[in-house]
Amino acid sequence: MSHASRRRWRRATTSAATAALLCGALLTFPSAPAAAQVRLGSGSYTTVLPPGASGPSDHTGAPVAPKVTADFTQPVVTNDWWSSLIFQRYPGNPYGENLYAHPLSFKAQAHGLEVGYPDTPELVADGLKYQYTHSPDFVLGIHGLNAPAAKVAGYSDWTVTADLSDGTRQLRTTIGQGLPFVYADVSGGPIRVEFTAPPTVWRRSGNAVGVTVNGHHYALFAPSGTTWSESDTVFTADVGGSGYASVALLPSPDDFDRYAPYAYSFVTSTTLTYDYDPASATLTSTYRVTTEAREGTAQGTLLALYPHQWKETTTALTDLSYASPRGPMRVVEGDRFTTELTTHGILPSLPTVDSADHQRLRALIDAELHASDPWKGASDTYWTGKALGRLAQLVPIADSIGYTAGRDALLDLLKNKMEDWLTADGPGDNAQFYYDDQWDTLIGFPASFGSNTELNDHDFHYGYFITAAATIARYDRSWISEERWGPMVTTVLRDANNPDRDDERFPWLRSFSPYAGHGWASGHAGFASGNNQESSSEAMHFAASAALLGSLIGDEELRDLGVYLHTTQASAMRRYWQNADGDAFPAGYSHDVVGMVWSDGGDHRIWWDGTPEELYGINYLPITAGSLYLGHDPEHAAAMHQSLVTRLGRQPQVWRDIHWAHQALSDPDAALAAFEAQWQSYEPESGSSKAHTYQWLSTLAEFGTVDTSVTADTPHYAVFRDGDRRTYVAFNPTGQPLTVTFSDGTTLTVPPGQLATG
């Protein structure tokens, strides 16, 4: 059974305990399309589900609709930390799974919202997984509430408002990542807090109570003029016909008075904005909260930051902190905080060095180009995507060695396949995209890995299509024009990560969780452990492809989206998948790397019964020039490679090319030597080719490792160092000559559409 088959099987069996685009302006997407096909330039998609195909479904295969309230008006979000509230994966569970917002965790139930603080890790599965499991300290509800289901009433960038109603009583709670508060609006009865153990009350201040339960400290705040009635494990506050309350998680009882001023400053919205400044090679991200004072005049709140945020923030930190599966969270005070990251460039390809054997490169390109099936039997969005990516990487190599006929033949292959997929030709079309206006998503058929039924992995799949489109655009700008294939390409891109908040066809950043700093793969998050992300590198591949495409078509919004995603995820990936700072994994966890990040922890396993090489490699592939982030710290890259070798007791034998490419980011000479000894006998990983691996290794053997101490005033550059010698590379996506200035004073003049090296 192939690794794909194993991956598909485990995903399928693991259970849980138009707006048409481009042409300069958006058109109104009809709520009930008059025709099955919606044309965008030369391309089209269908609004009718292909015969025999399935859209979003529950675990039994029955179609499901988003679980939202009657007053919900936003695009439907999937692939987030709270998605099990909106996507009912299991027919017997209308309330959703555990929700890990950090520092708090939650689970909706008929009588209210469970609230807990998972601050103690446990090791499970023979120590392969660490997890901070949700265990409720109390249920926040209304006296007599018996809601048949939980629904989503609204959301913002990292919060969600959950609705529990039974026709007489209604509880709406707003919860969010980094929020130590729970905000509740109630009607139909008294607010009710039922603890899971008798609490210790250490503070009574009329409408506010401080308690400790299960070793965790909370402050309960009801409206002024009300009091809390206490009866063993049940506390109630009569707020009349309707009212509000908040609950705060306190680091210690001594912090009661630091949280009380914000008890009635209810968070109503959260917003992430980012600004990329090429001149300074800086990405500035600002996280804002909007609050409403239910009493008093207080504004802002207290926010707990993940390590990738507080270690890069320019905002003053307090001395308050919490535990989380990502490491210690630090607290800021106010209505916003800002992070700053250095951008280290995204290249479309590496240069080919003169020392490489160009005749061998040509022969290896021909082996791919003239294979009996260059697509290797691919038919669905994932495997077709990987084949597109493999062939796309060969185009600039062929061009760099003067093999123009090979380059053009490869481009023809890419164009024909892309045009087939980007055109919906009716019921018999075996390669097309379908827009689901109920779920606000674009699904490619044939689908795979639950990209249709579970809305999994859209950025993983579609990133390959965007790479192919960017490669074509690099050599044929007319192909990507608004009159031809550009509108359909950018529609595919925007399904996965839409930067335009006014484009109601798709949610903003479906495949990226801005507070978490990375994406979530599962559309429904229907797991007791929350959501998960396995292949961080395929998410990074999408980001790189978006940045390159945006630059090539002159769309700064898409370019900056790609830069934001790539830079932010690189910061999170090294910390949460590879524990680069040493404080993400808990004490006693014996592994150097996890194959998957879960909402509740990390797992040294993957979705199929793979080898150690695959566990490490699924977070490296596909290897492209956008993968240089894996070598931003060559010592850390070397440690990761040695970690795998130590575990194996030998050099990698599976996906050897992926691991040679990764090894080359710290020891390119050794990686090239290994390739030279085995290049005629090894089997390439399905998304890789011998030509690309050889070119990658030979270039890095000459250039050295990535040098992040030097930046440039363009999104598309890299600097390498071999001893005292630096090599500078830049790409010019425009139609005019471009002078790139590096931070050490070096300049490169780059011809239109070309790479330059100095």
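The backbone N, Cα and C atoms fix where each Cβ goes, and this holds for glycine too.
For 38-704, the entry in Swiss-Prot reads domain 'GH81', with the evidence type sequence analysis.
According to Swiss-Prot, the feature (1,3-beta-D-glucosyl)n binding site maps to TYR382, LYS386, ASP457, HIS461, ASN532, GLU534, GLU538, an assignment based on similarity to another entry. Of all Cβ atoms in the protein chains displayed, 27 besides its own lie within 10 Å of the Cβ of GLU534 ((1,3-beta-D-glucosyl)n binding site).
According to Swiss-Prot, the mutagenesis experiment ASP457 to Ala carries the following note: Loss of enzyme activity. Residue environment of ASP457 (mutagenesis position) contains 29 other Cβ atoms, counted within 10 Å of its Cβ in all protein chains. Under the DSSP three-state reduction, ASP457 (mutagenesis position) is assigned to coil, being neither helix nor strand.
The annotation active site is assigned in Swiss-Prot to ASP457 (among others).
One entry in Swiss-Prot concerns the mutagenesis experiment HIS458 to Ala. Its note says: Decreases enzyme activity. Remark: HIS458 (mutagenesis position) has ASN79, THR441, SER451, ASP495, ALA496, ARG510, SER511 as non-local neighbours, by Cβ distance under 8 Å and separation of at least 6 in sequence.
The note that Swiss-Prot attaches to the published mutagenesis ASP459 to His is: Increases enzyme activity. The Cβ of ASP459 (mutagenesis position) has ALA496, ASN497, ARG510, SER511, PHE512, GLY519, GLU538, ALA539, PHE542 as same-chain neighbours under 8 Å, each 6 or more residues away in sequence.
Sequence-distant contacts of PHE460 (mutagenesis position), defined as residues of its own chain at least six apart whose C-beta falls under 8 angstroms from its C-beta, comprise TYR382, ALA521, SER535, GLU538, ALA539, HIS541, PHE542. Quoted from Swiss-Prot, the note on the mutagenesis of PHE460 to Ala is: Severely decreases enzyme activity.
Quoted from Swiss-Prot, the note on mutagenesis experiment SER536 to Ala is: Increases enzyme activity on laminarin but not 1,3;1,4-mixed linkage glucan. Taking Cβ-Cβ distances under 8 Å and a sequence gap of 6 or more within the same chain, the neighbours of SER536 (mutagenesis position) are HIS518, GLN569, MET573, TRP577, VAL597, ASN619.
Look at Swiss-Prot and you will find GLU538 (among others) tagged as active site, backed by sequence analysis. Neighbours of GLU538 ((1,3-beta-D-glucosyl)n binding site), defined as other CB atoms within 10 A of its CB across all chains, total 28.
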Spatial neighbours, same chain, of ASN532 ((1,3-beta-D-glucosyl)n binding site) - Cβ under 8 Å, 6+ residues apart: TRP520, ALA521, SER522, MET596, VAL597, TRP598, SER599, ASP603
Distant-in-sequence Cβ neighbours of LYS386 ((1,3-beta-D-glucosyl)n binding site), under 8 Å, six or more positions away: ALA378, TYR464, PRO622, SER686, GLY687
Integer Cα-Cα distance in angstrom, GLU534 ((1,3-beta-D-glucosyl)n binding site) to ASP457 (mutagenesis position): 10
Span of the (1,3-beta-D-glucosyl)n site, taken as the largest CA to CA distance across TYR382, LYS386, ASP457, HIS461, ASN532, GLU534, GLU538 (Å, rounded to a whole number): 22
Packing count at HIS461 ((1,3-beta-D-glucosyl)n binding site) (other Cβ atoms within 10 Å of its Cβ): 26
